[in-house]
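Pulled from Swiss-Prot, these are the features on record:
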- Asp95 to Ala: Abolishes the transferase activity (MUTAGEN)
- Asp95: active site, nucleophile (ACT_SITE)
- Ser96 to Ala: Weak decrease in transferase activity (MUTAGEN)
- Asp130, Gly196: substrate binding site (BINDING)
- Cys279, Cys281, Cys284: Zn(2+) binding site (BINDING)
- 507-582: domain 'PUA' (DOMAIN)
Amino acid sequence: MSRGDKMLKFEIKARDGAGRIGKLEVNGKKIETPAIMPVVNPKQMVVEPKELEKMGFEIIITNSYIIYKDEELRRKALELGIHRMLDYNGIIEVDSGSFQLMKYGSIEVSNREIIEFQHRIGVDIGTFLDIPTPPDAPREQAVKELEITLSRAREAEEIKEIPMNATIQGSTYTDLRRYAARRLSSMNFEIHPIGGVVPLLESYRFRDVVDIVISSKMALRPDRPVHLFGAGHPIVFALAVAMGVDLFDSASYALYAKDDRYMTPEGTKRLDELDYFPCSCPVCSKYTPQELREMPKEERTRLLALHNLWVIKEEIKRVKQAIKEGELWRLVDERARSHPKLYSAYKRLLEHYTFLEEFEPITKKSALFKISNESLRWPVVRRAKERAKSINERFGELVEHPIFGRVSRYLSLTYPFAQSEAEDDFKIEKPTKEDAIKYVMAIAEYQFGEGASRAFDDAKVELSKTGMPRQVKVNGKRLATVRADDGLLTLGIEGAKRLHRVLPYPRMRVVVNKEAEPFARKGKDVFAKFVIFADPGIRPYDEVLVVNENDELLATGQALLSGREMIVFQYGRAVKVRKGVE
């Protein structure tokens, strides 16, 4: 598996669920994901690209086929370039005409012609001419059209000179989506849109969208951004981001405005139904619904489009903040109540535990709130219950927890058991100085797996002024610290050495190449491109052991990626090193 193309760089900066805040760089232009691309129709602009740029939209999408087919637009684009023609300095992505192909059945351009045209007009991100098979198409049709898409992908790979989308197709057949994702992952592309879902979104078949996205994500390499083609309503953003979607596009902001429809994060309302605007954007702060209704159609459409854009932008920000706070699942739960079909999709997503758990952070900034029955099925809850089973058997002394059931009291100080809220209180008893070591040993087994407690069995535990376990030492040397915020262990270098001795390879290891070795020894962060191998069991924010190819300990630190991600990612940090051996 190649490590991707240097024309586009993508790295993860923060995460929750399978969602991630990323930094995407194309041609020296940087944006933060999740991001939304307003769709710009070059023949009919409701909002000018320059105004979109002023509003803070750093990426837009337009249709290269529409430009290609229109003689005047084609001449302008070839003469001026796409950025000057649209008067827009941000990242410009283009579609290839696939949507027109799905809508009208045929288009008058070949795959090679549209790719070469995209090169010539200077787009930042291109798209080859895939075939978007509609939902519920006969399997024979889906297979045949997918093979044509893959053939065109091979042609695009040979001639592409710019970062390019490789769209995952396959209708509603999840095995075909996985097959397409595996094949395209092995090729030299930069972004993977998931296509053919607009009819599903329009008919509120969100459950099918979940199955399609998860099937695709399971087979895609995790270092490439994923774009959910045609998903532009804020009602789906939280759910889609929780699945690992990074990019969205919206034509609906303008289409809805033309139909006098007003977007909210919970759905869409007709303008004539509104007495008040439940929003404080510049449009809604200035006008009343009555004033908008009395305006000429063109002016009203433009103002509604601006409102819709502000709502879209606000919801993307809300999703990002939820990721930062470790509250993404809570937002998904809240948004799922907006529509029964969305609620069904949310419940379906929670069935994909194996996929979700790999990316679920091991610890979070916010406490876990039981806000619904579904919150008991969140990945963080299921994982904690599974891990606690062996601790319960070995350490015993079970107490009743309102979320997790019967749990060993020696886990009662640790995330998420202590940092959680339900209808009933969970009483945390402070340990005595004598049994504090049992807490540390139980935490070690929970955090690092079977056998990890042996690294601490002769240690002494110092209590804080509040009576909580804090420093773990042997002969005055610090092995670890029990963190005050989440009750998990941060390793000192002496503790890392002991853990390295008792845990079999490759448990909790991140293996780096010779180039990175001297930097890791000195306590410098480990970047993903230097990682040769990592324990597949490593989860984001785990405490890990950094080693060389001979399994010699170099450093200890906090994983920022899952083990599988570390091996594949080309950009960004893999481990925030806390201490090197030197």
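Glycine is treated like the rest: Cβ placed from N, Cα and C.
Don't look for the substitutions in this one, it keeps the originals.
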For the binding-site residues listed here (Cys281, Cys284), tell me which residue's CB has the most neighbouring CB atoms inside 10 Å. Cys284
Cβ neighbours within the same chain of Cys279 (Zn(2+) binding site) - under 8 Å, at least six residues apart: Thr264, His307, Trp310, Val311
Neighbour count first, Cβ atoms within 10 Å, every protein chain included; then name which of Asp95, Asp130 tops the list of recorded positions. Asp130
Residue counts for the domain 'PUA' (507-582) under DSSP, helix then strand then coil, are 14 helix, 30 strand, 32 coil
Which one is closest to Asp95 (mutagenesis position) in space, judged by CA to CA distance, out of the binding-site residues Asp130, Gly196, Cys281, Cys284? Asp130
Determine the mean pLDDT over the domain 'PUA' (507-582), rounding to the nearest whole number. 97
Could you give the Cα-Cα distance between Cys281 (Zn(2+) binding site) and Asp130 (substrate binding site), in whole Å? 38
Can you give me the Cα-Cα distance between Gly196 (substrate binding site) and Cys284 (Zn(2+) binding site) in Å, rounded to a whole number? 34
Cα distance (Å, whole number) from Ser96 (mutagenesis position) to Cys284 (Zn(2+) binding site): 36
